[in-house]
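> As listed in Swiss-Prot for this protein:
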- 11-67: domain 'HTH myb-type 1' (DOMAIN)
- 68-118: domain 'HTH myb-type 2' (DOMAIN)
- K97 to R: Strong interaction with bHLH; when associated with 78-DLIIRLHR-85 (MUTAGEN)
Amino acid sequence: MYQQNSETGSLGRVVKGSWSDEEDDLLRKCIQKYGEGNWKRVPERAGLNRCRKSCRWRWLNYLKPSIKRGHFNEDEVKFIIQQHKLLGNRWSLIAAKLPGRTINDVKNYCNTHLYKKHSIENIPAPATNTMTHNTSSCVDRPESSATIKEPKWWENILVELQREEKEGKSQNCSGLDFEQDNLGQQDPNINDGMDQWLNSLKEVPNLSYQWEENLLDFDVVNLWA
């Protein structure tokens, strides 16, 4: 069993979706008889299973005889832009100040024309300009980094390291020169020692032939023993 709906004031559930021609005729007859306003009682009076909001929206945007169709003229466009800056997206207030224009028409025009025009006018710069700017900024970076001043204590350490490096190089060079000079000179004591060693070899007595022969015989006897 259906219960009475608080929105429509009639039995049954609320119908949603597109309106039929029969429903449009019922709504027209109701408005012609009772006039606009008091939308809470319109569904009951018209015999519609529609909510009051749906009835009001259908009448103001589609069925009202004074609705003006077609493109907006230049004055209307200027007025919409001016009011939109003041009121924002309050479409019902803007449409109320434009005779014959509906809330949907004003809203759709702003969403399709004004926003599209605004996006076209705010196109970002071409990629080539951005690349050129980035390239120039990259070139300038080494110059800016070169101007960075180091702390005083760090400068002192660098100076000390450079000084020690120079002193080390000078000492290495002097040592190399000394070794090269020594390589070009011969120590006379070396020659004297060599001569003494050779003379000592000459003084060693030679083994007699007889002793060598006896030594060989001794080895043979021991080998076959």
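Each residue, glycine too, has its Cβ placed from N, Cα and C.
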> Over the domain 'HTH myb-type 2' (68-118), work out the mean pLDDT and round it to an integer.
87
> With every protein chain in view, how many other Cβ atoms are within 10 Å of the Cβ of K97 (mutagenesis position)?
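The Cβ of K97 (mutagenesis position) has 12 Cβ neighbours within 10 Å.
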> With H, G and I counted as helix, E and B as strand and the rest as coil, say where DSSP puts K97 (mutagenesis position).
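Reduced to three states, the DSSP call for K97 (mutagenesis position) is coil.
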